[in-house]
Amino acid sequence: MAEKQKHDGRVKIGHYVLGDTLGVGTFGKVKIGEHQLTGHKVAVKILNRQKIRSLDVVGKIKREIQNLKLFRHPHIIKLYQVISTPTDFFMVMEYVSGGELFDYICKHGRVEEVEARRLFQQILSAVDYCHRHMVVHRDLKPENVLLDAQMNAKIADFGLSNMMSDGEFLRTSCGSPNYAAPEVISGRLYAGPEVDIWSCGVILYALLCGTLPFDDEHVPTLFKKIRGGVFYIPDYLNRSVATLLMHMLQVDPLKRATIKDIREHEWFKQDLPSYLFPEDPSYDANVIDDEAVKEVCEKFECTESEVMNSLYSGDPQDQLAVAYHLIIDNRRIMNQASEFYLASSPPSGSFMDDSAMHIPPGLKPHPERMPPLIADSPKARCPLDALNTTKPKSLAVKKAKWHLGIRSQSKACDIMAEVYRAMKQLGFEWKVVNAYHLRVRRKNPVTGNYVKMSLQLYLVDSRSYLLDFKSIDDEVVEQRSGSSTPQRSCSAAGLHRARSSFDSSTAENHSLSGSLTGSLTGSTLSSASPRLGSHTMDFFEMCASLITALAR
């Protein structure tokens, strides 16, 4: 959990200093933010917890977060990070300065055909990317298409989107009536992709004509026009684009154009940039930018190994990983959209097939394409080694020393205070070895035996701690440490920089905030001579009850 702080009179959340309000929505404000260390600008959507609960839109918010976390495309707004406080969620997103396409059309009127085609090509590329990853937007409209400083289109607002499944039909009527397909406003079943095609047709018409094909202040009349599918085609539109519009705005979804049809249309293919529809979409640039890594090291005063470990950990919320992607994305934006392959897609089915990967010598695999690191074993070797023979030895995956515990970036004294509170609540008994090391026991009400464990707080790195759980036996005499400060751990837990804080709302919002990681990160216990029978299970139950209490 993050806390709001003041920075030169301005609100600071995490590493971001908030500035002016960009807009006000149903659930809260969108403010411009600046990363305190890298200086890059972001858009911060502030979602009030109480408001989203009262409006019953928790599912909508979850969908938007899940989808944006999944996507990496040059024409889809990126979600860098979600920061949680007791009162709000802060969605840290890509910032674009050009405003909405809707406002641009209202101000400038219809767009020249060449420019309209360029924007439409970008929009369709993004929609195709969504559909290939089984997501239907369902609320495409000029208000949800943003423009950057170079007049490139970016699709936003995935709150109404749905994941597609084979054989599944959607029936929910959602979105804006002017852009909704006939089957949506009629409440008929629809598969999903075809409703986005209709909306894209309406957007293309708005770009070319400066008006909407179906419009009326009287909603029943508007619905009648949409169901009829009759719209005016101005004389200045050339015949080629007119045929494309008529194909996209077919009332019968079975006769409506598909993305394949649009891509093959002669008007659409003119001046089509190759990066929008790569020939081999399974291949994304699996490279790490050394210059960006060095910049992160300078800004955060950390080592290259720490940055690499953060990227390989696969934790999208890691501060070093977030800063790296901010640098990469801002560089890409400055180069317009020419570096498409730096924005990788979610792993495809062919990723694990070595034959599908063609990595030039000397290039390191991009962390977004890497599976989680695993301990080396005869049956399970890290795919990282197979894909990257040039990986520095210092980053090689070694046989790890596993731990059972919780990782946190809260202050050490705050962590221990929460531990004492939880133990008291559970009726545990404890003995203080030092300020950060406890021996704890609990009596099993059934057997009458005591289950004992050691709790010790380790300093994993300069920003995070590990609260380690260790099973102990009556015969085991723990070595007492004379140190009164948390000790540095050399365990593999340091490779995973998942932040956690103990906040009352974490448990129910775990999937949104990612603020507490009370996970079991290993199963090898440190007991010198563990007893047979139920001792191990009693120990795990004791750990689970403490983790649950800490999460409340």
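From the backbone N, Cα and C atoms, a Cβ is placed for every residue, glycine too.
Heads up, this one's the original sequence, none of the swaps are in it.
Taking all protein chains in view, 20 other C-beta atoms sit within 10 angstroms of the C-beta of ASP139 (active site, proton acceptor). Annotation comment: Swiss-Prot describes ASP139 as active site, proton acceptor, evidence class similarity to another entry.
The Cβ neighbour count for LEU22 (ATP binding site), using a 10 Å radius and every protein chain shown, is 17. Residues or ranges marked as ATP binding site by Swiss-Prot: LEU22, GLY23, VAL24, GLY25, THR26, PHE27, GLY28, LYS29, VAL30, LYS45.
Swiss-Prot lists 16-268 with the feature domain 'Protein kinase', giving sequence analysis as the kind of evidence.
For the recorded site, LYS45 (mutagenesis position), the DSSP three-state label reads strand. For the mutagenesis result LYS45 to Ala, the note given in Swiss-Prot is Loss of kinase activity.
According to DSSP, ASP157 (mutagenesis position) sits in a coil region rather than a helix or strand. The Cβ of ASP157 (mutagenesis position) has 20 other Cβ atoms within 10 Å, all protein chains considered. The note that Swiss-Prot attaches to the published mutagenesis ASP157 to Ala is: Loss of kinase activity.
Following the DSSP three-state reduction, the secondary structure of VAL24 (ATP binding site) is strand.
When the recorded positions LYS45, ASP139, ASP157 are screened for a C-alpha within 10 angstroms of the C-alpha of GLY28 (ATP binding site), the residues that qualify, in sequence order, are LYS45.
Taken as a whole, the domain 'Protein kinase' (16-268) shows an average pLDDT of 85 in this prediction. Here VAL30 (ATP binding site) is compared against the recorded positions LYS45, ASP139, ASP157, and the shortest C-alpha distance is to LYS45. Annotated pair LYS45 (mutagenesis position) and VAL24 (ATP binding site), C-alpha to C-alpha distance, rounded: 9 Å. Reported as a whole number, the C-alpha separation between VAL24 (ATP binding site) and ASP157 (mutagenesis position) equals 14 Å. Between the CA atoms of ASP139 (active site, proton acceptor) and ASP157 (mutagenesis position) there is a gap of 8 Å.
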